[in-house]
Amino acid sequence: MNIKSLLLGSAAALVAASGAQAADAIVAPEPEAVEYVRVCDAYGAGYFYIPGTETCLRVHGYVRYDVKGGDDVYSGTDRKGWDKSARFALRVSTGSETELGTLKTFTELRFNYSASNSREDGYYGTNSDGTVMQFAYIQLGGLRVGIDESEFQTFTGYLGDVINDDVISAGTYRTGKISYTFTGGNGFSAVIALEQGGDNDGGYTPVFKDSQGREINGRGYQIDGYMPDVVGGLKYAGGWGSIAGVVAYDSVIEEWATKVRGDVNITDQFSVWLQGAYSSAATPDQNYGQWGGDWAVWGGLKYQATQKAAFNLQAAHDDWGKTAVTANVAYELVPGFTITPEVSYTKFSNEWKRELGNDTLDDAWGGIVRFQRSF
């Protein structure tokens, strides 16, 4: 056997061995394509598609810390020291398109903490904390069901951009409800709502009494039977501003209340608003007309002084003679982080002194600084 024959034989053996190994080899499957989270811009900034679905999700909220001093401008009592409170609000929003319209949900969970020095001796304070499901509703097109704020409060718009905005309360806040909002293409909108009644998430806490004049603890503003509270409203909005009105029927006390509000954009930086209200019950111990007496009026302005700083002013007065004035400057230190120093003044009338059970009340000055990070 010569060298040439030996080399040819060795090569043939190697080819045969390689073929046998290839026949025994396991073929690995191709890796699946990675599905990255997609941005969803159909419902605003911050939404993304939940993988494997056409539902868009947004996680947002805020963290805030408040420091208060001076008098409590709601009750008129002297704080005797600093009051501190903190809140973490976690919000989750979803949205998707269906054959019946846009399907949305919104939830907000609040974690609260507060520490107070408001004892008469000013020496010992009190602490409290708690967690609450503030909002949880489903919306399909214009139909909304769940826990939300009353249309009597939101349809006309909130009061001014101040922290102590409801020293003279303009109505209840959180409630269970079924509502329908019609939005036209020409700036007009209308709403009708059936509501369970509020839980007094506002500024004034009423004192309910039985037929013998004894105080009833733990009662809120909820309905006491099958008949719901009813709210209806109309609004027109344009580039110049808006005008809106609402009327509400309180099924518990069988009385009604109404509000009308106008907003005007003087310039891109300067806007003003005015709101008037009337209640047939003439008492704050109710779900909607929580001001004193028959009527109340609120007004305010906002001036965007710079890109970072805004000045806000609000004044209010009711039929019982209470006057409340608040002013602040909201300064955005960096995007998403705002510091707001605010000062408030309240003048109490004789009727409010009797309502609050404190004949020594006269006026109250209070201040607050809010630190808030929104995301």
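Just so it is clear, glycine is given a Cβ too, placed from its N, Cα and C backbone atoms.
What you see is the original sequence, not a version with the noted changes.
The note that Swiss-Prot attaches to the natural variant Lys80 to Asn is: In strain: Fr11 and Wf21. Take the CB of Lys80 (variant position) and look out to 10 A: across all protein chains shown you find 16 other CB atoms.
Annotation for Ser85 (variant position): same-chain Cβ neighbours under 8 Å, separated by at least 6 residues, are Tyr65, Asp66, Lys68, Asn112, Tyr113, Ser114, Ala115. For the natural variant Ser85 to Gly, the note given by Swiss-Prot reads: In strain: De12, Fr7, Pt1 and Thomsen.
Under a cutoff of 8 A between CB atoms, and with a sequence separation of 6+ in the same chain, the neighbours of Gln134 (variant position) are Ala89, Glu108, Leu109, Arg110, Ile147, Arg174. Among the natural variants in Swiss-Prot is Gln134 to Glu, noted as: In strain: 686, De12, Fr7, Fr11, Pt1, Thomsen and Wf21.
Listed in sequence order, the residues of the same chain lying 6 or more apart from Gln153 (variant position) and placing their CB within less than 8 Å of its CB are Ala170, Gly171, Thr172, Tyr173. Recorded in Swiss-Prot as a natural variant, Gln153 to His carries the remark: In strain: 686, De12, Fr7, Fr11, Pt1, Thomsen and Wf21.
As a natural variant entry, Thr172 to Ser appears in Swiss-Prot alongside the note: In strain: 686, De12, Fr7, Fr11, Pt1, Thomsen and Wf21. Under the three-state DSSP scheme, Thr172 (variant position) falls in the coil class.
Counting every protein chain shown, the Cβ of Thr172 (variant position) has 27 other Cβ atoms within 10 Å.
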